[in-house]
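Chemist: Below, the features straight out of Swiss-Prot:
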ACT_SITE  Tyr166  active site, proton acceptor
BINDING   Phe27, Ile28, Asp47, Ala50, Thr51, Gly52, Asp78, Ile79, Gln98, Thr117, Tyr166, Lys170, Val196  NAD(+) binding site
BINDING   Ser103, Ser142, Ser143, Tyr166, Asn195, Val210, Tyr225, Asn227, Arg234, Arg299, Asp302  UDP-N-acetyl-alpha-D-galactosamine binding site
MUTAGEN   Gly102 to Lys  Shows a reduced activity towards UDP-GlcNAc while maintaining the same level of activity towards UDP-GalNAc. Loss of activity on UDP-Glc and UDP-Gal
MUTAGEN   Ser143 to Ala  Shows normal activity on N-acetylated substrates, but shows no activity on UDP-Gal and UDP-Glc
MUTAGEN   Ser144 to Lys  Loss of activity
MUTAGEN   Gln201 to Glu  Does not affect conversion of acetylated substrates, but severely impairs the ability to catalyze conversion of non-acetylated substrates, rendering the mutant more specific for N-acetylated substrates than the wild-type
MUTAGEN   Ala209 to Asn  Enhances the specificity for acetylated substrates, and this is accompanied by a decrease in catalytic efficiency. Strongly impaired in its ability to use non-acetylated substrates
MUTAGEN   Ala209 to His  Alters substrate specificity. Mutant is much less efficient in catalyzing the epimerization of N-acetylated hexose moieties and is more efficient in catalyzing the reaction for non-acetylated hexoses
MUTAGEN   Ser306 to Tyr  Loss of activity
Amino acid sequence: MMSRYEELRKELPAQPKVWLITGVAGFIGSNLLETLLKLDQKVVGLDNFATGHQRNLDEVRSLVSEKQWSNFKFIQGDIRNLDDCNNACAGVDYVLHQAALGSVPRSINDPITSNATNIDGFLNMLIAARDAKVQSFTYAASSSTYGDHPGLPKVEDTIGKPLSPYAVTKYVNELYADVFSRCYGFSTIGLRYFNVFGRRQDPNGAYAAVIPKWTSSMIQGDDVYINGDGETSRDFCYIENTVQANLLAATAGLDARNQVYNIAVGGRTSLNQLFFALRDGLAENGVSYHREPVYRDFREGDVRHSLADISKAAKLLGYAPKYDVSAGVALAMPWYIMFLK
């Protein structure tokens with residue numbers, strides 16, 4: 001029996017829609033772009049290249065046909081500018097709002113810019129999408145919203161206090177989305193991402209995520225630093241699972257809308273386990289790394305453990321993650337080796 005996602009992938013090429021991806025030059029945005037263009041959809045992309053890269057768009061172009069690429073319209077603009085948002089939303093059926101300044105440490109160092117992008121920018125996008133009468137608005141929420149609540153697995157309706165300015169911004173997004181559905185009858189779905197990883201996730205810069213950062217260090221023969229004792233755990237989610245969730249959410253029925261969903265695999269991996277998984281993944285691709293990890297202080301604003309209950313997304317969206325951590329690492333490694341060597 002076909003999964004809901006497999007059915008959707010069959011349906012979409014027969015009835016192309018217009019999709020807007022904000023943050024299209026970023027990690028998740030460029031993977032959404034690749035999938036939608038390969039499904040013969042029309043895509044508008046908005047990005048200001050604050051954290052996204054032209055090279056991600058160039059890579060997508062190399063992976064699709066010229067005809068598919070001609071279905072893509074890129075707008076260089078900023079979600080903090082309402083005119084840019086209005087321009088991007090014109091004639092769009094589905095919005096996939098990924099643009100944001102990620103990273104807990106970045107938000108601690110510069111809460112004002114995080115607020116301007118993640119809250120003011122989000123509100124601009126809601127207004128523009130509402131006024132353009134789009135069919136649905138799917139946005140990147142975050143597992144950071146669970147804050148200091150100790151319960152595992154994380155269930156959507158039980159959250160704690162935020163532990164960082166970033167977590168505050170992502171929670172405010174959920175509140176605004178909920179209010180827009182109540183006040184304006186506007187359909188939104190929030191996807192609480194848990195530690196997404198995969199191809200095109202940037203290994204460079206001060207705020208690189210753990211998997212690309214460690215992989216880069218290993219390939220270059222540098223030390224790998226673990227904050228804390230290494231028993232901190234996360235629910236790592238390969239990018240293809242996240243793409244699946246976005247497409248299912250955008251096209252979901254009315255009963256599934258105006259809610260938030262955990263998007264993960266529902267499995268916990270400690271940082272120590274992750275270290276060995278990455279080392280093994282590199283070894284399978286002919287890259288050896290013989291150093292042991294270097295442990296240092298636990299990082300401010302980080303939660304100790306994270307594990308998602310994904311039953312709500314499974315039930316209401318038909319979400320069925322296909323890739324666990326080891327499968328995701330196996331798929332991502334050749335890309336990292338090519339990119340970093």
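In case you wondered, yes, glycine gets a Cβ from its N, Cα and C as well.
Nope, none of those substitutions made it into this model, it's the original residues.
Note that this is a predicted model, so its numbers are computed, not measured.
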Chemist: Listing them in sequence order, which of the recorded positions Gln98, Gly102, Ser144, Asn195, Arg234 have their Cα within 10 Å of that of the residue listed as 'active site, proton acceptor'?
Modeler: Gly102, Ser144
Chemist: For Ser103 (UDP-N-acetyl-alpha-D-galactosamine binding site), which of these recorded positions sit within 10 Å, Cα to Cα: Thr51, Ser143, Ala209?
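Modeler: Candidates kept after distance check: Ala209.
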Chemist: Run through the Cβ atoms and count how many others sit within 10 Å of the one on Tyr225 (UDP-N-acetyl-alpha-D-galactosamine binding site).
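Modeler: Tyr225 (UDP-N-acetyl-alpha-D-galactosamine binding site): 13 neighbouring Cβ atoms within 10 Å.
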Chemist: Taking the binding-site residues one at a time (Asp47, Asp78, Asp302), which has its Cβ surrounded by the most other Cβ atoms within 10 Å?
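Modeler: Counting every other Cβ within 10 Å of each candidate, the maximum falls on Asp47.
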Chemist: Measuring Cα to Cα, how far is Asn195 (UDP-N-acetyl-alpha-D-galactosamine binding site) from Gln98 (NAD(+) binding site) in Å?
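Modeler: About 14 Å separate the Cα atoms of these two residues.
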Chemist: In whole Å, could you give the widest CA to CA gap in the UDP-N-acetyl-alpha-D-galactosamine site formed by Ser103, Ser142, Ser143, Tyr166, Asn195, Val210, Tyr225, Asn227, Arg234, Arg299, Asp302?
Modeler: 24
Chemist: Across the record's NAD(+)-binding residues Phe27, Ile28, Asp47, Ala50, Thr51, Gly52, Asp78, Ile79, Gln98, Thr117, Tyr166, Lys170, Val196, the largest CA-CA distance in angstrom?
Modeler: 24
Chemist: Near Gln201 (mutagenesis position), meaning Cα within 10 Å, which of Phe27, Asp47, Asp78, Ser144, Ala209, Arg234 (recorded positions)?
Modeler: Phe27, Ala209
Chemist: Excluding near sequence neighbours, so keeping only residues 6 or more apart in the same chain, what lies with its CB under 8 A of Ala209 (mutagenesis position)?
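Modeler: Non-local contacts for Ala209 (mutagenesis position): Asn195, Phe197, Gln201, Asp202.
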